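The block underneath contains the structure these notes are about, expressed in structure tokens.
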Amino acid sequence: MEAEEPPEARRCCPEALGKARGCCPEALGKLLPGLCFLCCLVTYALVGAALFSAVEGRPDPEAEENPELKKFLDDLCNILKCNLTVVEGSRKNLCEHLQHLKPQWLKAPQDWSFLSALFFCCTVFSTVGYGHMYPVTRLGKFLCMLYALFGIPLMFLVLTDIGDILATILSRAYSRFQALLCLPHDIFKWRSLPLCRKQPDSKPVEEAIPQIVIDAGVDELLNPQPSKDPPSPSCNVELFERLVAREKKNKLQPPTRPVERSNSCPELVLGRLSCSILSNLDEVGQQVERLDIPLPVIALVVFAYISCAAAILPFWETELGFEDAFYFCFVTLTTIGFGDIVLVHPHFFLFFSIYIIVGMEILFIAFKLMQNRLLHTYKTLMLFVCQREVSLPW
């Protein structure tokens, strides 16, 4: 005979199963929006690569019969005189003549393969735009503008969602590191806590006092307690009118609690998974705003992140050293994209697409913390100046 399970195990199994069923919708609700955004971005990049490869990759039959190109080549032959001896004057004329070279004359169909077009699409919706690859046809230019019009907001949506994940990871990692080393909370001076989180008790005095008086009852307003400085009659009339207007507004408006309950908990109709997805969509971008990490820590993360890519990139881009690779990665992640460094093998760099997205978000977090710190410094300076002006005798 088989051994029967103890009653405690029977009771624990349904409880554990219930907890697992409850956690699965929440986990899916957190991961599903980000995965959907990322899948949409990948699909958008693939569709754009196919379109640009078809539009810009077509051979131009009129390129060989272009009169401007023929005249350019004839003048070039006249300058060179079809020999290898070039005098100083002819060299100067040659440099001036080459400045009239148009990029569409050098266009080749193999330059717009599917992978090259995919690399171009990544530079468009990421707003990097290196500059060495761009459309030259009229249809390609209009298609590029339309593609960027929808691709850039989609890219920012993906960055915002990934930013919440990175903010959560960085915040928890720093908290555990701080607890492991038993560090005090104010060990770093450059923290962004006063600006990232608004204190609930930081309301102005002129807003807090009328709110307290209005919340009082009518009897308390009509029969106030005796005090040393009795309020003026005009102040009492104004406060009484505010109280009456507020009571009328509360009577005219229907109770909103049932409506808020039905709107905030659509799981009664849509299910727990749908409710979790909707609630997570409403909270997109909130984790970055609540992030509280010292600036030296995030600066160290940025330096380590760029250094890793700068050490790996020269393995296939042999012409780049560590310094040039570090400069290229920084220009890419900050979306500056000068275009002064051109990758010989951009197809391999496509594997760094996730690296670029994550790196752009890390730099955005660093810039956000720096912005908060500068704003805090500016506010402190303004408060100091205002206090000096108040203390000065007039």
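Even glycines carry a Cβ here, placed using N, Cα and C.
One entry in Swiss-Prot concerns the mutagenesis experiment N83 to Q. Its note says: Strongly reduced current amplitude and localization to cell membrane.
According to Swiss-Prot, the K(+) 4 binding site annotation covers T127. Under the three-state DSSP scheme, T127 (K(+) 4 binding site) falls in the coil class.
Per Swiss-Prot, K(+) 1 binding site is recorded for T127, V128. Sequence-distant contacts (6 or more apart, same chain, Cβ under 8 Å) of T127 (K(+) 4 binding site) comprise I152, M155, T335, G337.
Taking a C-beta cut-off of under 8 angstroms and a sequence separation of 6 or more, V128 (K(+) 1 binding site) has the following same-chain neighbours: C122, T332, T335, I336, G337, I356. Residues or ranges marked as K(+) 2 binding site by Swiss-Prot: V128, G129.
Marked as K(+) 3 binding site by Swiss-Prot: G129, Y130. Within its own chain, Y130 (K(+) 3 binding site) has T123, G337, F338, G339, V342 as residues 6 or more apart in sequence whose C-beta sits under 8 angstroms from its own.
In sequence order, G337, F338, G339 constitute the residues six or more apart from G131 (mutagenesis position) in its chain with CB-CB distances below 8 Å. The note that Swiss-Prot attaches to the published mutagenesis G131 to E is: Acts as a dominant negative on wild-type KCNK18 or KCNK10 subunits.
For the published mutagenesis H132 to N, Swiss-Prot gives the following note: Insensitive to extracellular protons. Taking Cβ-Cβ distances under 8 Å and a sequence gap of 6 or more within the same chain, the neighbours of H132 (mutagenesis position) are G339, V342.
Quoting Swiss-Prot on the mutagenesis of I212 to A: Loss of interaction with calcineurin and activation by elevated intracellular calcium; when associated with A-214.
Under its mutagenesis annotations, Swiss-Prot gives I214 to A the following note: Strongly reduced activation by elevated intracellular Ca(2+). Loss of interaction with calcineurin and activation by elevated intracellular Ca(2+); when associated with A-212.
For the mutagenesis of S264 to E, Swiss-Prot gives this note: Further decreases the open probability of the channel, without affecting the single channel conductance; when associated with E-276. The structure shown keeps the original residue.
Among the mutagenesis results in Swiss-Prot, S264 to A has the note: Loss of interaction with YWHAH. No effect on channel conductance. The residue drawn here is the original one.
Swiss-Prot lists S276 to A among its mutagenesis entries, and the accompanying note reads: Increases the open probability of the channel, without affecting the single channel conductance. Confers resistance to stimulation by calcineurin. Mice carrying the mutant allele display increased Treg numbers in thymus and spleen.
Swiss-Prot gives this note for the published mutagenesis S276 to E: Decreases the open probability of the channel, without affecting the single channel conductance.
Other Cβ atoms within 10 Å of the Cβ of G129 (K(+) 2 binding site), summed over all protein chains shown, number 17.
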